[in-house]
Amino acid sequence: MAPIAVGDVLPDGKLAYFDEQDQLQEVSVHSLVAGKKVILFGVPGAFTPTCSLKHVPGFIEKAGELKSKGVTEILCISVNDPFVMKAWAKSYPENKHVKFLADGSATYTHALGLELNLQEKGLGTRSRRFALLVDDLKVKAANIEGGGEFTVSSADDILKDL
């Protein structure tokens, strides 16, 4: 399957998270994105070094600037279960704007065409690192990394697209 690209309509799918009452919720991507300007970024794994020390902190630090440019939601997805994503989100007490969503079986990652095979590293199927700018379901920017790189999908890169 070809990776998601500029001009594509973001596919719908289900992701999971824990709400403020600590209840497990399943949500459709379209319900989060329709009619809004959204950043959807994906990482290979929660608690992994580049994801935890660079990618996520960049979006947390730049959230105010992104929101000032019309972004209404900043969504982080990873091929992890919702319990892991909840724990990872809690490791960023300063975070007020980034929502952490689980794609436990990589179903949504597959729908985006962004799977990354990390079986030889013991991690199974994961997501390529990426950042999408989506406006009312239409992809306006698709910054997709090759392999495990971190060169085009940062918050600063998305800011240039706004």
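For all residues, glycine too, the Cβ spot is worked out from N, Cα and C.
Here the original residues stay in place, and none of the substitutions has been built in.
Feature annotation from Swiss-Prot assigns active site, cysteine sulfenic acid (-SOH) intermediate to Cys51. Take the CB of Cys51 (mutagenesis position) and look out to 10 A: across all protein chains shown you find 22 other CB atoms.
Averaged across the domain 'Thioredoxin' (4-162), pLDDT in this predicted model comes to 93. Annotated domain 'Thioredoxin' per Swiss-Prot: 4-162, in sequence order, evidence recorded as sequence analysis.
Among the mutagenesis entries in Swiss-Prot is Thr48 to Val, noted as: Reduces catalytic activity to less than 4%. Classification of Thr48 (mutagenesis position) by DSSP places it in coil, neither helical nor stranded. Summarising the environment of Thr48 (mutagenesis position), the number of other Cβ atoms within 10 Å of its Cβ, over all protein chains shown, is 18.
Mutagenesis annotation in Swiss-Prot: Cys51 to Ala, described as Abolishes catalytic activity; the structure shown retains the original residue.
DSSP assigns Cys76 (mutagenesis position) to a strand segment in the three-state reduction. Sequence-distant contacts of Cys76 (mutagenesis position), defined as residues of its own chain at least six apart whose C-beta falls under 8 angstroms from its C-beta, comprise Phe41, Gly42, Val43, Val56, Phe59, Val98, Lys99, Phe100, Leu101. Where Swiss-Prot documents Cys76 to Ala as a mutagenesis experiment, the accompanying text is: Reduces catalytic activity by 75%.
Annotation of the mutagenesis experiment Arg129 to Gln in Swiss-Prot: Reduces catalytic activity to less than 4%. In the three-state DSSP classification, Arg129 (mutagenesis position) falls within coil. A sphere of 10 angstroms centred on the C-beta of Arg129 (mutagenesis position) encloses 27 other C-beta atoms.
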Residue pair Arg129 (mutagenesis position), Cys51 (mutagenesis position) - Cα distance, angstrom, rounded: 9
